[in-house]
Amino acid sequence: MVKVGVNGFGRIGRLVTRAAFSCDKVDIVAINDPFIDLNYMVYMFQYDSTHGKFNGTVKAENGKLVINGKPITIFQERDPANIKWGDAGAEYVVESTGVFTTMEKAGAHLKGGAKRVIISAPSADAPMFVMGVNHEKYDNSLKIVSNASCTTNCLAPLAKVIHDNFGIVEGLMTTVHAITATQKTVDGPSGKLWRDGRGAAQNIIPASTGAAKAVGKVIPELNGKLTGMAFRVPTPNVSVVDLTCRLEKPAKYDDIKKVVKQAAEGPLKGILGYTEDQVVSCDFNSNSHSSTFDAGAGIALNDNFVKLISWYDNEYGYSNRVVDLMAYMASKE
């Protein structure tokens, strides 16, 4: 079991911790968050408005966070370079503050004794890995990696299956995306991106996303062939990708369904899901897949031009992939 520290006990930090407790390959030994004290950590970990109460025990004892009887060391450092990960036995660090996303900034964790850092966000310069798509390209000379974004983790497995079978000439992605913590509850100031500052609960907000372009980094053959945007909508969790693409080889919609289903039951099992049910977003809350293809929602204009729909729990599915990536990396030590 690889010993892991978590930096930033926000949505992803807490859910990575939850996911780790239902996985036997990753052992959370330390958590750092300068803004949340120990007793507050107990409360925030135990109660979750989106995913429900933690199914286990959590308490504070002797200055440690104790989850299911397992004591976890707590740090409250603002500067990553000052966190003594080594003293706590943490070999890997999940960088989930959303702040230290470059090689240089995330690299500060190595100073405190961590051996590797996994950034739980897209990174401008760290190599990005998406489980089921390019994780096998990881080699253990890499000390800092990124698990890309939740949307890239939804789009890339689907794009891979379609491209491998039919070839994608070009495509546009739209993600209809749930609210996240960076948004505002009511209208407020938002730096350069004025629309992002509008009230999250009362608007559909067009927003940028690098998720589609990032697919070109994890599937090099698709580089320059995909781009996309987002609509932020007033739901607390679960998002949906619409991939509209031109196919190289003509395909009936039933052919597409067939290959996606095969991938979901085979090589991409647990990562890509497949459903023919009449589902809506709530049906995917706390779903651990990166992406679930909605066979009944897609449409084809003709044999070369299709719109494909895939759901994802942007919090929990993604957090499970962070854990999977760490387990995979540990298997290569």
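Glycine too: its Cβ is placed from the backbone N, Cα and C atoms.
At each noted site, the model still has the original residue.
Feature annotation from Swiss-Prot assigns active site, nucleophile to Cys150. Taking the Cβ of Cys150 (mutagenesis position) as reference, residues of its chain lying under 8 Å away and at least six apart in sequence are, in sequence order, Ser239, Tyr312, Asn314, Glu315, Gly317, Tyr318. Under DSSP, Cys150 (mutagenesis position) is assigned to a helix (H, G or I) in the three-state scheme.
Sequence annotations record features per position, and here Swiss-Prot assigns NAD(+) binding site to Arg11, Ile12, Asp33, Arg78, Ser120, Asn314. The C-beta environment of Arg11 (NAD(+) binding site), restricted to residues of the same chain at least 6 apart in sequence and closer than 8 Å, consists of Thr180, Ala181, Glu315.
Marked as D-glyceraldehyde 3-phosphate binding site by Swiss-Prot: Ser149, Cys150, Thr151, Thr180, Thr209, Gly210, Arg232. Around Gly210 (D-glyceraldehyde 3-phosphate binding site), a 10 Å sphere centred on its CB holds 16 further CB atoms from the protein chains shown.
Cβ-based neighbour count (10 Å, all protein chains) for Ser149 (mutagenesis position) stands at 23. While the structure shown retains the original residue, Swiss-Prot records the mutagenesis experiment Ser149 to Ala with this note: Does not affect interaction with SIRT1.
Listed in Swiss-Prot is the mutagenesis experiment Cys150 to Ser, annotated as follows: Abolishes S-nitrosylation and subsequent nuclear translocation.
Mutagenesis annotation in Swiss-Prot: Thr151 to Ala, described as Does not affect interaction with SIRT1; the structure shown retains the original residue. Its Cβ taken as reference, Thr151 (mutagenesis position) is surrounded by 26 other Cβ atoms within 10 Å in the chains shown.
According to Swiss-Prot, the experimentally introduced change Thr152 to Ala is described as follows: Abolishes interaction and subsequent nitrosylation of SIRT1. The Cβ of Thr152 (mutagenesis position) lies under 8 Å from the Cβ of Pro122, Met128, Val130, Ala211, Ala214, Val215, Val218, each of which sits 6+ residues away along the same chain.
Sequence-distant contacts of Lys225 (mutagenesis position), defined as residues of its own chain at least six apart whose C-beta falls under 8 angstroms from its C-beta, comprise Ile168, Val169, Glu170, Gly171, Gly216. According to Swiss-Prot, the mutagenesis experiment Lys225 to Ala carries this note: Abolishes interaction with SIAH1.
For the published mutagenesis Pro234 to Ala, Swiss-Prot gives the following note: Does not affect interaction with SIAH1. Around Pro234 (mutagenesis position), the same-chain residues six or more apart in sequence whose CB sits under 8 Å from its CB are Ile179, Ala200, Ala201, Gln202, Asn203, Ile204, listed in sequence order. Look at Pro234 (mutagenesis position): DSSP puts it in coil.
The note that Swiss-Prot attaches to the published mutagenesis Thr235 to Ala is: Does not affect interaction with SIAH1. The Cβ neighbour count for Thr235 (mutagenesis position), using a 10 Å radius over every protein chain in view, is 16.
Here Thr209 (D-glyceraldehyde 3-phosphate binding site) comes close to Ser149, Thr151, Thr175, His177, Gly228, Met229, Ala230: these same-chain residues lie at least six apart in sequence, with C-beta atoms under 8 angstroms from its C-beta. Looking only at other Cβ atoms within 10 Å, the busiest spot among the binding-site residues Thr180, Asn314 turns out to be Asn314. Counting other C-beta atoms within 10 Å of each candidate's C-beta, the binding-site residues Arg78, Arg232 are led by Arg232. Ranking the recorded positions Ile12, Arg78, Thr235 by Cα distance from Gly210 (D-glyceraldehyde 3-phosphate binding site) puts Ile12 first. In this structure, the C-alpha atom of Arg78 (NAD(+) binding site) lies 30 angstrom from that of Arg232 (D-glyceraldehyde 3-phosphate binding site). Here D-glyceraldehyde 3-phosphate is bound by Ser149, Cys150, Thr151, Thr180, Thr209, Gly210, Arg232 per the record. The longest Cα to Cα distance in that group is 16 Å.
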